Amino acid sequence: MGLPQNKLSFFCFFFLVSVLTLAPLAFSEIFLEEHFEGGWKSRWVLSDWKRNEGKAGTFKHTAGKWPGDPDNKGIQTYNDAKHYAISAKIPEFSNKNRTLVVQYSVKIEQDIECGGAYIKLLSGYVNQKQFGGDTPYSLMFGPDICGTQTKKLHVIVSYQGQNYPIKKDLQCETDKLNHFYTFILRPDASYSVLVDNKEREFGSMYTDWDILPPRKIKVKNAKKPEDWDDREYIDDPNDVKPEGFDSIPREIPDRKAKEPEDWDEEENGLWEPPKIPNSAYKGPWKAKRIKNPNYKGKWKNPWIDNPEFEDDPDLYVLKSIKYAGIEVWQVKAGSIFDNILICDDPAYARSIVDDYFAQHRESEKELFAEAEKERKAREDEEARIAREEGERRRKERDHRYGDRRRRYKRPNPRDYMDDYHDEL
């Protein structure tokens, strides 16, 4: 027996909605999704770069000091003043005719002082055991901090073998909580940079990187045409100065003033009332201002097509990607990298960030606040002990020097003089 008509219609509707909802996911492609769960060491190769010099650091698999989820572990830089390099090989792909999404999370738990927390996409063959700072890359993206002044968010792309940093001044987060950084590059060469799913910057590779010459340039030595009227307002030609306007005095005699009773005309002359401001005086006459009907706007140097510009429709296309890597140097270690995603679906990347914040953000903040409270109490106690120790040492020093002064006190010559005078 078949389904009733109304149930069959509902089933068809539900099936259609499901297909439409899942269709984008079915056609999206994930090239790398790494949450550093079991077996991650088999996927990632720790480089020996700088190891012979004793300058190579190691990574620790941990959730950190204030994890939103203690079971969600990443890899943390572990040794101070070291170079870190680790990479994973991924199925080779090209972003030609597709959107590229690069996303990861990093929690900079430490007072880093100076160091990077970015990731790189690599092309061609890479000896992963020798992967280091001089290894060519196709994209470098993420925070770089040094002191209190530099809090830069790098977006560096490689074009024809040369690296080009973004011209805009992008800032990274420094509050010791977990943050997601997302870079989206589209086939029309437009891009977006997101931090925690909030768009921090957007634009075009044509304008925000100095890769190609600009499409338009200003005309050199251009001059404003003589008939160009850039006066937005002009005097009203129909406004006429009232008759007698210029004869109105600025001040007039005070009519309420009275001659003093003791005024002596022979001695002081004829009394005159003091002057007061004239309320009828309007100052110099000025015609009313009206909109200029011939106003053409402020003159600007005209733009023309740049003869040196040659378009590259593949400007957005990176060399085929084969590896993802972390290569940084840090004065103070302690940054946790996690949730690395390389795909072509911005919606899927957004869902990962949304899920993390919905499930773990509040607990992470609570643990961080508690850790900060304990740190503050510990520092206050250490400061108290240091003050008490300093006071104790000061008292000992004063006591010791006091005894020495009394022991080696020099006689006062006046004492001898007094004895001499007494004898006299």
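Even glycines carry a Cβ here, placed using N, Cα and C.
What you see is the original sequence, not a version with the noted changes.
Here the structure is a predicted model, which means the values were calculated and not measured.
Annotated features in Swiss-Prot:
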- Tyr118, Lys120, Tyr137, Asp144, Glu327: alpha-D-glucoside binding site (BINDING)
- Pro67 to Leu: In psl1-1; no effect on EFR accumulation, but decreased response to the PAMP elf18 (MUTAGEN)
- Gly142 to Glu: In crt3-4; loss of response to the PAMP elf18, but no effect on the response to PAMP flg22 (MUTAGEN)
- His179 to Tyr: In crt3-6; loss of response to the PAMP elf18, but no effect on the response to PAMP flg22 (MUTAGEN)
- Gly203 to Asp: In crt3-7; loss of response to the PAMP elf18, but no effect on the response to PAMP flg22 (MUTAGEN)
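In sequence order, Ser105, Val106, Lys107, Cys172, Glu173, Val195, Asp196 are the residues near His179 (mutagenesis position), counting only same-chain partners six or more apart with C-beta under 8 A. Distance between Cα atoms for Tyr137 (alpha-D-glucoside binding site) and Pro67 (mutagenesis position): 32 Å, as a whole number.
Among the recorded positions listed (Pro67, Tyr118, Gly203, Glu327), Tyr118 has its Cα nearest to the Cα of Gly142 (mutagenesis position).
Counting every protein chain shown, the Cβ of Glu327 (alpha-D-glucoside binding site) has 23 other Cβ atoms within 10 Å. Summarising the alpha-D-glucoside site geometry, the residues cited as binding it (Tyr118, Lys120, Tyr137, Asp144, Glu327) extend over a maximum Cα to Cα distance of 17 Å. One way to see the shell of the alpha-D-glucoside site is to take the Cβ centroid of Tyr118, Lys120, Tyr137, Asp144, Glu327; the remaining same-chain residues with a Cβ within 8 Å of it are Gly116, Ile119, Met140, Phe141, Gly142, His154, Ile156, Gly325, Ile326, Val328. With a 10 A radius on its CB, Gly142 (mutagenesis position) counts 23 other CB atoms from all the protein chains.
Its Cβ placed at the centre, Tyr118 (alpha-D-glucoside binding site) has 23 other Cβ atoms within 10 Å.
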